[in-house]
Amino acid sequence: MGLPGVIPALVLRGQLLLSVLWLLGPQTSRGLVITPPGPEFVLNISSTFVLTCSGSAPVMWEQMSQVPWQEAAMNQDGTFSSVLTLTNVTGGDTGEYFCVYNNSLGPELSERKRIYIFVPDPTMGFLPMDSEDLFIFVTDVTETTIPCRVTDPQLEVTLHEKKVDIPLHVPYDHQRGFTGTFEDKTYICKTTIGDREVDSDTYYVYSLQVSSINVSVNAVQTVVRQGESITIRCIVMGNDVVNFQWTYPRMKSGRLVEPVTDYLFGVPSRIGSILHIPTAELSDSGTYTCNVSVSVNDHGDEKAINISVIENGYVRLLETLGDVEIAELHRSRTLRVVFEAYPMPSVLWLKDNRTLGDSGAGELVLSTRNMSETRYVSELILVRVKVSEAGYYTMRAFHEDDEVQLSFKLQVNVPVRVLELSESHPANGEQTIRCRGRGMPQPNVTWSTCRDLKRCPRKLSPTPLGNSSKEESQLETNVTFWEEDQEYEVVSTLRLRHVDQPLSVRCMLQNSMGGDSQEVTVVPHSLPFKVVVISAILALVVLTVISLIILIMLWQKKPRYEIRWKVIESVSSDGHEYIYVDPVQLPYDSTWELPRDQLVLGRTLGSGAFGQVVEATAHGLSHSQATMKVAVKMLKSTARSSEKQALMSELKIMSHLGPHLNVVNLLGACTKGGPIYIITEYCRYGDLVDYLHRNKHTFLQRHSNKHCPPSAELYSNALPVGFSLPSHLNLTGESDGGYMDMSKDESIDYVPMLDMKGDIKYADIESPSYMAPYDNYVPSAPERTYRATLINDSPVLSYTDLVGFSYQVANGMDFLASKNCVHRDLAARNVLICEGKLVKICDFGLARDIMRDSNYISKGSTFLPLKWMAPESIFNSLYTTLSDVWSFGILLWEIFTLGGTPYPELPMNDQFYNAIKRGYRMAQPAHASDEIYEIMQKCWEEKFETRPPFSQLVLLLERLLGEGYKKKYQQVDEEFLRSDHPAILRSQARFPGIHSLRSPLDTSSVLYTAVQPNESDNDYIIPLPDPKPDVADEGLPEGSPSLASSTLNEVNTSSTISCDSPLELQEEPQQAEPEAQLEQPQDSGCPGPLAEAEDSFL
């Protein structure tokens, strides 16, 4: 088939003639029609085929990018046709043919018809391809087509990667080829013609990373004046290779502008095309379009912008203000004018023809800003408007081409206020009331009256007054405008002809800003005397009510007695939030109840702000002793109900904890028929601080010899040779020690016992039947009739005693920690000394005047021992057994300073709190060894989780004591558990199945969580599981003292043990002499041992 490159002139002239005829002839709406019809045809090789396409306008045939040979004609019915004749066809004629309207000769019609022709050619399996079509570029993961087109639609075609025989499963279309998603590889198509395999050309697929096109178009100015320049930028982000094409108004006149390409390297990269017209003309107004395309995938985008070229600049108002603008006094007011202008104008604000400027004090603010390219807003902000700012304002906006101005009046509205309301009594008997007020706008005056003075302001509407026809009242009003103040003043005078009873008259002024009123009571000329009396009574009542309120507030702020001991119920997962047992909800066991007639109160051992501790004699507490000296805790008669509840809570906690050798044990209680009494053990030598102060001289005298180190100290039951007691040291039972009187006030009001029991009176307590072992050093002491086991019966205070005190306190606190009990006030003042230097932990804050005690600091309605408290307790109110460990470290410092006051160098103010936060710790005491001070430092760790538990402190202190001391302590502890001590007996009555054997505590465990309840011990607050006897026996190391616990022995003995009575054994075999006397070394500077050698604590 011949496809000439140039159409002959005759044919061209025919087409022009047909076009003219079409323009002059009738129009039809008929579409394109191909004859013969069909989507595809299969032709025999070397055959001839004719296709005719007709339409309502000149039409033509297209094959791909070529124009095949065709003949155009105009039919008689007014339609146009084109005949395509294919002669001697070959396989190369296979392809698609399009019939389209000839756009260059007719209207722009976009309709087109397609037909596909196959010419099977055995010599040509695949259609030949141009070399550029063998390279296929794809972007991202989009589908593409490998154009393996064949001449015969009956052939089966497969796609392979080159050099791989396995075909790929990709959809195939005989007219298009394989369509799918391909990787960056080389592909080949295969088919079979007869018995011959035919391969296509090799296709190369390449993936290109082409990001999406992001086009932005902006102009320096979209509005320009004639003669100014136009500059438009078209910017593409993130693409490296793009094509720019501009469309602009000058193109119509053939005046082209060469754009400039600008490369801006960076992340991301930018490419820009700049279209610049240096001198704008009015004809340059219009739309400027920037079309950007990517040559790889023909993807593109375009943006347009409108440019207006004006002959001259302009200024036009868009939003104006009214002729009168209102501002309210002392409120900010913004006056805003919106206008449109080009170029940007200058703006001035004037008040009363004087130019305004920004106020340095911020009272006036001027601003003009762009809302858009040619739209502006100018604002005048008056901050807290004043009356002087009222007046006439003008806003001027101008430039060299145009000017506009706006004028208005600013009125400042002032709230109305009554300045004066006065009453006068002229001589003619009239009542004259004058009301003067001011405001802007002009206020209106309203007078009203009410005769029921009690109900008038609340329930009755006043009756309006005015000029009465009966001439009972006359009203006169004058209005004046003050130009300087820019407000109106109203003066209204009301004249009442006759007033026969008290009358309430109200003057009310009102305007748009609100109203104000005042009232005056008009009375007859003779004022009744009862008004004066009533006023005085009311004033007195008000003063009385205020005084009562003040007294109630002071009473509520008065400190209350609070129990310091708390029992932990549960702990949060992070270990920083604790829930404590509410002791109010605990039951009280009546087995602890002691009849009041079996208790005889004696002298006061200590008294405080909330209560007192009294020495007493109890009858019938034990089987072996008819009477027993005890200590009784009680509240004052003025105690509040909350304080009584606190004391009852303390009783419940003590009754549930159980007995222990180093805790002041509960012996009984009186809760019925009178005030609450808590009966505890009596410790004759008072608290540890007072004990250390009283015996400090014996310690210092013993260690005054510098050649006698503490390690040479021996455990002795007798005085060293050559050591004599000072003459002023009295060791009798009644005067040696005793409770430290913690209150200087001896006149304590006791609750009369006669009110409860008529046959019981206060009596002096007789001296106990037992005498202190110290008495054997006093010539007048009677002969002792028995021998008791004591930890230490030496009257001399030794270093071993200090370590022993620390060891015993640690044992007692370990017992409380095992019960989840937090002490919260562990200090030397709350540790008592008993016979044989046995120490017991207590809480006698009830008997201490904490409001005058410098050791307690007021915080809210309570007093806190801040010097003994851990940082988490001071700053976060967190109390745990490990915060008690911190307090134990302070107690060690007290012991080894012989009763010193902690932090002597720090005042109790912000300096103390800042020092604790910075990690300040007290220095090593003079009498403390390095081992003791190391224990103190462990107790003072900043993070409470790293402090050692009391079980570990017991072991650390136990290592510093000799075997003799530990054995005697263990012996005393065992005798205590086997005795008929009242605490033991009553606990056995409540828990008959509890074994006396104590299981050693696991030193690695710290009490963080509450122990789960056990059914067999359901009376305990937080019960512990029953230990197995055989396991406990095996776990107890030989020679080590048993740790504290509340378990009891079922075996009762006939003897009774008291804190101050020597421990008597059931059957004590004949004892030999305690220890052989050791010879005193000659010429020794150190006192020699006289009895059993004291084990070194080092």
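Glycine too: its Cβ is placed from the backbone N, Cα and C atoms.
Taken from Swiss-Prot, the feature domain 'Ig-like C2-type 2' applies to 128-209. Per Swiss-Prot, domain 'Ig-like C2-type 3' is recorded for 213-308. Taken from Swiss-Prot, the feature domain 'Ig-like C2-type 4' covers 330-402. Under mutagenesis, Swiss-Prot gives Y578 to F with this note: Strongly reduced levels of vascular smooth muscle cells and pericytes in developing blood vessels; when associated with F-715; F-739; F-750; F-770; F-1008 and F-1020. Per Swiss-Prot, domain 'Protein kinase' is recorded for 599-961, and the stated evidence type is sequence analysis. For the mutagenesis result Y715 to F, the note given in Swiss-Prot is Strongly reduced levels of vascular smooth muscle cells and pericytes in developing blood vessels; when associated with F-578; F-739; F-750; F-770; F-1008 and F-1020. Here Swiss-Prot describes Y739 to F as a published mutagenesis experiment; the accompanying note says: Strongly reduced levels of vascular smooth muscle cells and pericytes in developing blood vessels; when associated with F-578; F-715; F-750; F-770; F-1008 and F-1020. A mutagenesis experiment is reported in Swiss-Prot for this position, Y750 to F, and the note states: Strongly reduced levels of vascular smooth muscle cells and pericytes in developing blood vessels; when associated with F-578; F-715; F-739; F-770; F-1008 and F-1020. Here Swiss-Prot notes a mutagenesis experiment, Y770 to F, with the remark: Strongly reduced levels of vascular smooth muscle cells and pericytes in developing blood vessels; when associated with F-578; F-715; F-739; F-750; F-1008 and F-1020. Mutagenesis annotation in Swiss-Prot: D849 to N, described as Increased autophosphorylation in the absence of PDGFB binding. Increased autophosphorylation in response to PDGFB binding. Constitutive interaction with PIK3R1, and constitutive AKT1 activation; the structure shown retains the original residue. Swiss-Prot gives this note for the published mutagenesis Y1008 to F: Strongly reduced levels of vascular smooth muscle cells and pericytes in developing blood vessels; when associated with F-578; F-715; F-739; F-750; F-770 and F-1020. For the mutagenesis experiment Y1020 to F, the note given by Swiss-Prot reads: Strongly reduced levels of vascular smooth muscle cells and pericytes in developing blood vessels; when associated with F-578; F-715; F-739; F-750; F-770 and F-1008.
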Over the span of the domain 'Ig-like C2-type 4' (330-402), count residues by DSSP class, listing helix, strand and coil in order.
3 helix, 41 strand, 29 coil
Over the domain 'Ig-like C2-type 2' (128-209), work out the mean pLDDT and round it to an integer.
89
Tally the residues of the domain 'Ig-like C2-type 3' (213-308) by DSSP class, grouping H, G and I as helix, E and B as strand, and everything else as coil.
8 helix, 54 strand, 34 coil
What does the DSSP secondary structure composition of the domain 'Ig-like C2-type 2' (128-209) look like, as residue counts for helix, strand and coil?
4 helix, 40 strand, 38 coil
